[in-house]
Amino acid sequence: MKTLSPAVITLLWRQDAAEFYFSRLSHLPWAMLLHSGYADHPYSRFDIVVAEPICTLTTFGKETVVSESEKRTTTTDDPLQVLQQVLDRADIRPTHNEDLPFQGGALGLFGYDLGRRFESLPEIAEQDIVLPDMAVGIYDWALIVDHQRHTVSLLSHNDVNARRAWLESQQFSPQEDFTLTSDWQSNMTREQYGEKFRQVQEYLHSGDCYQVNLAQRFHATYSGDEWQAFLQLNQANRAPFSAFLRLEQGAILSLSPERFILCDNSEIQTRPIKGTLPRLPDPQEDSKQAVKLANSAKDRAENLMIVDLMRNDIGRVAVAGSVKVPELFVVEPFPAVHHLVSTITAQLPEQLHASDLLRAAFPGGSITGAPKVRAMEIIDELEPQRRNAWCGSIGYLSFCGNMDTSITIRTLTAINGQIFCSAGGGIVADSQEEAEYQETFDKVNRILKQLEK
């Protein structure tokens, strides 16, 4: 195994370096950007730009296609096992570097429906978006923008100077402005949402489940460049786990406030969000809103259920006795909403990989409910369409062993002139129908309205 670290050269610092370079790459299939959203947030340190992967993995249903130069292999093996084998085959294991969290490796999308490969679920919801369940590139280079140290680092396991020349030779080609060509429409009426809410309540009161995340999906048609839409949304939403992925079939625009799982030098962290109230224009009223959320018995109960679920999921692979909860019920403000967040930490054993951790906890419990598998069965029964990219994860598994992933909430899927955006909320036994319905709008109204401008 090569322990050589990648060659690194430092480029001129500019705060918008990630967008500056990615704007020239944004049209290339498999060009991907992880962006910290300029957020005033402790986890808004790094932006990561990649393109031109040396290998790609795409999973549709039971089949994963691995494409490496001219060679294409199709397998029905566990997709995360296949991914780990591809990473192992690269035979690169650089030493940990806290200033370079991603030193090449796997980066991309793990859609919600990838969970069907790890749990047995019904197939009731319509599959109407033809994007892969997993779309991951293996990259031997990356551009890392560090907003803490004010550095722009280009790293490569091949000729770093050739990569720099390639990057600087890319031409910015003006694209058509992004425009919605229809109004947003939901996939369910208010009455239909009410019926589904009451069905969830029946399941809860019969003891089938104790929390279910129920969502509605909004849809519009559009023309123009999706990257232009992302630039506009990213500036306005300042979400620490934002991302733009250009896939062969379409684009993913993510403005996520939520970390799924970080594994940094075998230290595990997950930060589930459960509990939401809208921000208010008046600062004093807004402060009261934050206090109200912090003291909400319902939201604390919801949050605690997911903390317990995530402790259990991570505990399946963590070092025995290492799972801890250093933060419980912390209110974090974002531009549109206040969120109630908790933090769980643990240690990954030496013999396991980050991919084992991802599999053990996927998809994140904060967007399913609890118990997880039963909640996912109910979701498949009640939501008209499959979730696809929404409520999955975007992130990386670095050659050095690190992993960082988001939960893809506040995330739009753009494909064939159609754009989709979903929002849901955790329903528990004492949830109020109107409040839950309104919460779905509180979460995405800001995004939907920005694209209408």
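One-based numbering along the chain as shown.
The backbone N, Cα and C atoms fix where each Cβ goes, and this holds for glycine too.
Substituted residues are absent from this model; it holds the original ones throughout.
The active site, proton donor feature in Swiss-Prot is assigned to Glu258. In the three-state DSSP scheme, Glu258 (mutagenesis position) is classed as coil. The C-beta environment of Glu258 (mutagenesis position), restricted to residues of the same chain at least 6 apart in sequence and closer than 8 Å, consists of Phe241, Arg271, Pro272, Ile273, His339, Gly364, Ser366, Ser406, Ile407, Ile409.
Summarising the environment of Lys274 (mutagenesis position), the number of other Cβ atoms within 10 Å of its Cβ, over all protein chains shown, is 26. Residues annotated as active site, N6-(4-deoxychorismate)-lysine intermediate in Swiss-Prot: Lys274.
Annotated L-tryptophan binding site per Swiss-Prot: Ser36, Tyr43, Ser44, Arg45, Phe46, Pro240, Phe241, Ser242, in sequence order. All chains included, 16 other C-beta atoms sit within 10 angstroms of the C-beta of Arg45 (L-tryptophan binding site).
According to Swiss-Prot, the mutagenesis experiment Glu258 to Asp carries the annotation: The reaction is extremely slow.
Where Swiss-Prot documents Glu258 to Ala as a mutagenesis experiment, the accompanying text is: The reaction is extremely slow.
Mutagenesis annotation in Swiss-Prot: Lys274 to Arg, described as Absence of covalent intermediate; the structure shown retains the original residue.
According to Swiss-Prot, the mutagenesis experiment Lys274 to Arg carries the following note: Reduced catalytic efficiency.
According to Swiss-Prot, the experimentally introduced change Lys274 to Ala is described as follows: Absence of covalent intermediate. Addition of ammonia allows the formation of the covalent intermediate and shows that ammonia can replace the function of K-274. Reduced catalytic efficiency.
Annotation of the published mutagenesis Gly275 to Ser in Swiss-Prot: Catalytically inactive for both the glutamine-dependent and ammonia-dependent reactions and fails to interact with PabA; the original residue is retained in the structure shown. Counting every protein chain shown, 26 other Cβ atoms lie within 10 Å of the Cβ of Gly275 (mutagenesis position).
Reduced to three states, the DSSP call for Arg316 (mutagenesis position) is coil. Counting only residues at least six positions away in the same chain, the Cβ atoms of Ala360, Ala361 sit under 8 Å from the Cβ of Arg316 (mutagenesis position). According to Swiss-Prot, the mutagenesis experiment Arg316 to His carries the following note: Catalytically inactive for both the glutamine-dependent and ammonia-dependent reactions and fails to interact with PabA.
Sorted by the number of other CB atoms within 10 A, the binding-site residues Ser44, Pro240, Phe241, Ser242 start with Ser44, the lowest. Straight-line distance linking the Cα atoms of Phe46 (L-tryptophan binding site) and Lys274 (mutagenesis position), rounded to a whole number, equals 25 Å. Mapped onto three states, the DSSP output places Pro240 (L-tryptophan binding site) in coil.
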